[in-house]
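Below is one structure; the comments refer to it alone.
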Amino acid sequence: MASGFFVPGLESKYNTKEIRESMLKSDKAKIDSSFKKLESLEQEKSAWQLINRKISTLNSLAKELTSLNSPFNLMSGNSSNSEVLTLSTRYGSKNETHKLIVDQIASADVFLSSNFDPKKVTIPEGDYIFLVGKKEINVKSNGNIDLLVKDINNKGKGFLSAKIVKSDKNGNSRFVLQSLKEGKENKLVIKGEGLSFAKQIGILSELKTNFNPNLSDIVVNQSSSNNKLAFENNGLVLNPLSEVSIEIPEDIEITSRSKIKFEVKYFDTGLEEPDSKIIFNPGGATFKDAKVESEDSVVDLGSDLKTPLEKKYIQMNMVKICSKEGSLELPLINISNNFEEVEVDVGALSNLEEINIENKANNKVIVISNVEIFDPKNRDGHLPINAKSFAENAKIKFDGVDVERDSNVINDLVPNVTLSLKKPSSDMVEAKIEPDYEGIKRVLLDFIGAYNEVLAEINIVSSNEDQPNNQKSNIVEELTYLSDSQKEEAYKNLGILRSEFLLKNLKSKLESIIFKPYVTSDPNFSIINQMGVFTNSISSSGGLSRYLRLDEKKFDESIRNNIDNVRELFLYDLNGDRVYDNGIAKMLGDCLSPLVASGGVIYNKIKNYDLKIFNQKNKVEDYKKKYEDRERKVEGELNTLDFTVKRMKDQENTLKAFDFNQRNK
């Protein structure tokens, strides 16, 4: 602030600069003092904000440990071969291990056409019907193959997709139909004009793969005195030592996958089946010489009311397949005394001509029904020619039990665990559901680190250290993890809140929570140092720093081998009401939440600083204004003095000149 006042030759003589500074000294001191107070308030607020952030972080970690999503409540799913099987866990999963073999993964129907030139093929017009399981997709074609693909994709969203893929440089393409649903119940069936189109471009074969032989005709044509057959209740009865022959029609295509399935049962000769009917005679009635006789009453009890038979089985080689090259007797079949469905592979011989079913027992009667020869890969009797994959269920052995599912994502085998099948393998895969040891360790390390940072900030702002000649602080220097900027801020905050009893009481409370014993299932495991967390009570400065330290080996072993007690040490439900009542994390959260919550103690302190800083800024501005006013007044007075001195000097010179002239007269 320049005075603008200078008297040549008199500045030093009258000390006008010193006079000016002396006159403004008290006003300048008020500005400096109020500004320092403002800086101090802003630094104190910054210190409280830093403490608030550190405490909030520690409180959040305490809340995380006691929440439903606590790593103590979550399990980790680990597979011994993630290329075959992976697993993910949800809340509520248990610590368990299972052994699985993935025999087959679930797949969907993907059918390709033969090569064709889209420009030369004629697309049938009309209704194209596609079934994916029970979902029907109806598309009307106008003869344009590109529009057909577009309509299939629009109407088949989530169920069916179609595309045309260029297959060579000669302009040929292949039509691809892909079911978007896995599982054998979601077979892709093509009907309507779509069936004609599929046959035309080589998606489906012209030949059929399935047929149902007429059992009554077989009985009529093949029964004899030496081959006693009968047709009763839609079933073909093979008496002892009888057989039937099922000829394969010429229009039926038999493949290596072809099977015969039928329902079969047996009963011993001379024994009738238990009757499901009750027959009784209600008698007659006579009235005035008129007599009425009643007919027998028949009550059909139905199958549910039949006298149940004890289920028994016999074994028999009863299926033989024949071709021009010879015949082959198929393996034993288990036959029950109640109807059960059996399937037998019949595709072992090429050019199959007939299938024989024989009753080789001389004291058993065999009954068969619902006979069908089929290819399991057929679609409504037609065989896909260029199938990339077929709709199949996933098949696994789960702890030795055969299991089928229609998806590779299985949620219902292990509670709250999802198994994801990747590929089949004959190797056994071990699926472990176990505590998330790494997740627990990570959060506990974060918790310990956050606790130490809270303690460090309290130690810094509460410090009573003297720093003569800018001597370094032991409290700050022992915090080796601080960056240069953080260390600079720490020195600014050193001792700034040393009069705050709240922080001293908080430190004492935190240490009490951390180091006191807690109730766990193991009376020999109740304090934190038993899991490898301890404190070196004396800091490098000779004070009580009480920072937490780790015995890493003991810490890791406790988490890995004693996880239940570690959990109880941090969060414990005393009465089984699923609400945590005790433990380090629980008690720490209860202590810290009221401090940092909106309206809490520290929150309000920071808010109060906003008002103090606002008022102090006004005070600084007020002192500056008063200083400027005072400065202008002083400058005015000194300028007046300057003018007076100049006039006096001029008068002095005038008088000297007058005196000189008088003497020279």
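Note that Cβ sites are derived from N, Cα and C of the backbone, with glycine treated the same way.
Every residue here is the original one, so none of the noted swaps is modelled.
For Gly126 (variant position), applying a Cβ distance below 8 Å and a minimum sequence separation of six or more within one chain yields Lys140, Ser141, Gly192, Glu193. Looking at Swiss-Prot, you'll find the natural variant Gly126 to Arg noted as follows: In strain: 212.
One natural variant catalogued in Swiss-Prot, Asn227 to Asp, is accompanied by this note: In strain: 212. Reduced to three states, the DSSP call for Asn227 (variant position) is coil.
Quoted from Swiss-Prot, the note attached to the natural variant Val264 to Ile states: In strain: 212. According to its DSSP assignment, Val264 (variant position) is in a strand.
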Val264 (variant position), number of other Cβ atoms within 10 Å: 25
Set of same-chain residues at least 6 away whose C-beta sits under 8 angstroms from Asn227 (variant position): Ser242, Glu243
